[in-house]
Amino acid sequence: MAANKERTFIMVKPDGVQRGLVGKIIERFEQKGFKLVALKFTWASKELLEKHYADLSARPFFPGLVNYMNSGPVVPMVWEGLNVVKTGRQMLGATNPADSLPGTIRGDFCIQVGRNIIHGSDAVESAEKEIALWFNEKELVTWTPAAKDWIYE
């Protein structure tokens with residue numbers, strides 16, 4: 001996959017949806033120059049969430065995390081672009097909002113780690129796994145934005 005075709009999985013969590021932050025989050029990724037290739041508005045089942053967070057299943061906070069993520073609708077998305085996984089994580093800010101810098105999504109919009117409004121893949125491999133878990137191949141839209149020549153050399 002070409003470097004500017006890298007994909008990441010980003011999901012607005014229930015608190016981000018309830019607070020009306022979906023548009024602001026999408027706007028930040030669009031303004032950066034990343035391309036949206038998939039988006040859903042859904043209420044995730046506990047089974048799906050348990051698969052998504054399987055690597056955390058032994059942690060004491062796991063049941064609470066699954067319940068929180070199942071407490072309202074979420075907005076899973078797939079974004080594409082050059083170094084989108086790394087840059088996306090930087091845009092999100094630290095997992096704990098108290099450690100997030102102003103200008104990051106978490107630094108600007110949240111206070112506590114238990115309500116940190118957004119998830120982002122931490123590596124290309126986890127992005128591929130998460131994208132396959134939440135979207136089927138037909139839901140990933142291939143298109144060319146008119147602005148691409150103004151973003152990439």
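From the backbone N, Cα and C atoms, a Cβ is placed for every residue, glycine too.
Nothing has been swapped: the model has the original residues at all the noted spots.
Positions annotated as active site, pros-phosphohistidine intermediate by Swiss-Prot: His119. Other C-beta atoms found within 10 angstroms of the C-beta of His119 (active site, pros-phosphohistidine intermediate) number 20, with every protein chain shown included.
Just so you know, the Cβ of Thr95 (ATP binding site) picks up 14 other Cβ atoms within 10 Å once every protein chain is counted. Annotated ATP binding site per Swiss-Prot: Lys13, Phe61, Arg89, Thr95, Arg106, Asn116, in sequence order.
There are 21 other Cβ atoms within 10 Å of the Cβ belonging to Asp15 (mutagenesis position). Here the residue is the original one, while Swiss-Prot reports the published mutagenesis Asp15 to Asn with the comment In KRm5; lethal due to loss of phosphorylated active site intermediate; when associated with S-97.
What Swiss-Prot says about the mutagenesis result for Arg89 to Cys is this: In KRn3; lethal due to loss of phosphorylated active site intermediate; when associated with S-97. According to DSSP, Arg89 (mutagenesis position) is assigned to a helical segment. Other C-beta atoms found within 10 angstroms of the C-beta of Arg89 (mutagenesis position) number 18, with every protein chain shown included.
Under its mutagenesis annotations, Swiss-Prot gives Pro97 to Ser the following note: Killer of prune mutation. Conditionally dominant lethal mutation in individuals with a null mutation in the prune gene. Counting every protein chain shown, the number of other Cβ atoms lying within 10 Å of the Cβ of Pro97 (mutagenesis position) is 21.
Under a cutoff of 8 A between CB atoms, and with a sequence separation of 6+ in the same chain, the neighbours of Arg106 (mutagenesis position) are Leu92, Gly93, Ala94, Thr95, Pro97, Ser100, Asn116, Ile117, Ile118. Recorded in Swiss-Prot as a mutagenesis result, Arg106 to Cys carries the remark: In KRm7; lethal due to loss of phosphorylated active site intermediate; when associated with S-97.
Asp122 to Asn appears in Swiss-Prot as a mutagenesis experiment; the accompanying note says: In KRm12; lethal due to lower enzyme activity; when associated with S-97. Cβ neighbours of Asp122 (mutagenesis position) (same chain, under 8 Å, six or more residues apart in sequence): Val85, Arg89.
Ala127 (mutagenesis position) counts 22 other C-beta atoms within 10 Å of its own C-beta, drawing on all protein chains shown. Experimental mutagenesis at this site is recorded by Swiss-Prot as Ala127 to Thr, annotated: In KRm9; lower enzyme activity; when associated with S-97.
Neighbour list (Glu130 (mutagenesis position), Cβ cut-off 8 Å, at least 6 residues apart, same chain): Phe9, His52, Ser121. One mutagenesis experiment named in Swiss-Prot is Glu130 to Lys, and its note says In KRm4; lethal due to loss of catalytic activity; when associated with S-97.
DSSP gives Asn116 (ATP binding site) a coil state; it is part of no helix or strand. Taken residue by residue with DSSP, Phe61 (ATP binding site) is part of neither helix nor strand, so it is coil. Here His119 (active site, pros-phosphohistidine intermediate) is positioned 11 angstrom away from Ala127 (mutagenesis position), judged by their C-alpha atoms. Every protein chain considered, the tally of other Cβ atoms within 10 Å of the Cβ of Asn116 (ATP binding site) stands at 22.
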